[in-house]
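Here the structure comes first, spelled out in structure tokens, and everything after it is commentary.
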Amino acid sequence: MAAKVASTSSEEAEGSLVTEGEMGEKALPVVYKRYICSFADCGAAYNKNWKLQAHLCKHTGEKPFPCKEEGCEKGFTSLHHLTRHSLTHTGEKNFTCDSDGCDLRFTTKANMKKHFNRFHNIKICVYVCHFENCGKAFKKHNQLKVHQFSHTQQLPYECPHEGCDKRFSLPSRLKRHEKVHAGYPCKKDDSCSFVGKTWTLYLKHVAECHQDLAVCDVCNRKFRHKDYLRDHQKTHEKERTVYLCPRDGCDRSYTTAFNLRSHIQSFHEEQRPFVCEHAGCGKCFAMKKSLERHSVVHDPEKRKLKEKCPRPKRSLASRLTGYIPPKSKEKNASVSGTEKTDSLVKNKPSGTETNGSLVLDKLTIQ
């Protein structure tokens, strides 16, 4: 094992002594924790060596006690945990409930005690139902309130917000509901007054308004997502991967697999399942990402981030290959769009079909 047990001098043992004053009135017996974790910034100490060895496994990641059952790859940090786990394979239940009239059996003694204290140990059940002919007792007050629903048919936890008469069966559900009234205020920026009605709306707001923009180190264009930036950076490469359409009779090529998939779905398969729900629009798209990009058109706030310089009209050749020529060359270009297309198609290498869908080739842009 990577870590060894640290030496335990009398001073170290004294330092890890648990006293009655530290534990309060209900103090445990005084215990010397002689086995101390040697990992930096840990400070865990134990009174038995096997407990320390099991703890060290948390640092090293080791599980020295593997399950030997065929097909089971689980491992454990202590023999006790392995023994308890092995009972799930054998199905043995050697521990029987001690209460009269109860013959339930359990795989471990701890599970048997838990059952006994929950259902048979009346001494620790301090919350008793006083409805006629009931008398059931519970350890926790919220358990009693949940039980009383069977008598009153009224959920026990009522929303305290004025004008809201909703009720819930559990305090956790009431707490979650109260967020509807309080909301989720944005804490990313002191000047932001957004309050989300739900956690989902809050996360959506953070992603759209407070996400760090990814900046291209060549042209300084900004993008909301890093994958958009990666796609954009390919336009600056001299040698680029070209995706050729594998469909018979189609010589289209694209610089991203996304554009090729979009082309196949919308043009060849005529599938455009993503419809813009903005009133009066109704445009359809083959890819969800295309719809998300289009939605910026209808959102003035998003359009602010999409400001960019006007781009000159692209030739047919540049649209087919995805290549955008420099501005200086674009101005001085005297070759017609048809001639550019012919020269690029002639020099386009024949691709190899991959799984009948995508074809990749290298094309050097000069």
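Just so you know, glycine gets a Cβ as well, placed from its N, Cα and C.
So, quick note: what you're seeing has the original residues, none of the substitutions.
Every protein chain considered, the tally of other Cβ atoms within 10 Å of the Cβ of His55 (mutagenesis position) stands at 19. In the three-state DSSP reading, His55 (mutagenesis position) counts as helix. Mutagenesis annotation in Swiss-Prot: His55 to Leu, described as Inhibition of specific DNA binding; the structure shown retains the original residue.
According to Swiss-Prot, the mutagenesis experiment Cys134 to Ser carries the following note: No effect. Neighbours of Cys134 (mutagenesis position), defined as other CB atoms within 10 A of its CB across all chains, total 13. Annotation note: Cys134 (mutagenesis position) sits in a coil segment as assigned by DSSP.
In sequence order, Cys192, Ser193, Phe194, Val195, Gly196, Tyr202, His205, Val206, His210 make up the list of same-chain residues 6 or more apart from Cys186 (mutagenesis position) whose Cβ falls under 8 Å from its Cβ. What Swiss-Prot says about the mutagenesis result for Cys186 to Ser is this: No effect.
Under the heading of mutagenesis, Swiss-Prot lists Ser336 to Glu or Ala and annotates it as follows: Slightly decreases phosphorylation by CK2.
For the mutagenesis experiment Ser350 to Glu or Ala, the note given by Swiss-Prot reads: No effect on phosphorylation by CK2.
Between His55 (mutagenesis position) and Cys134 (mutagenesis position), the C-alpha separation comes to 47 Å.
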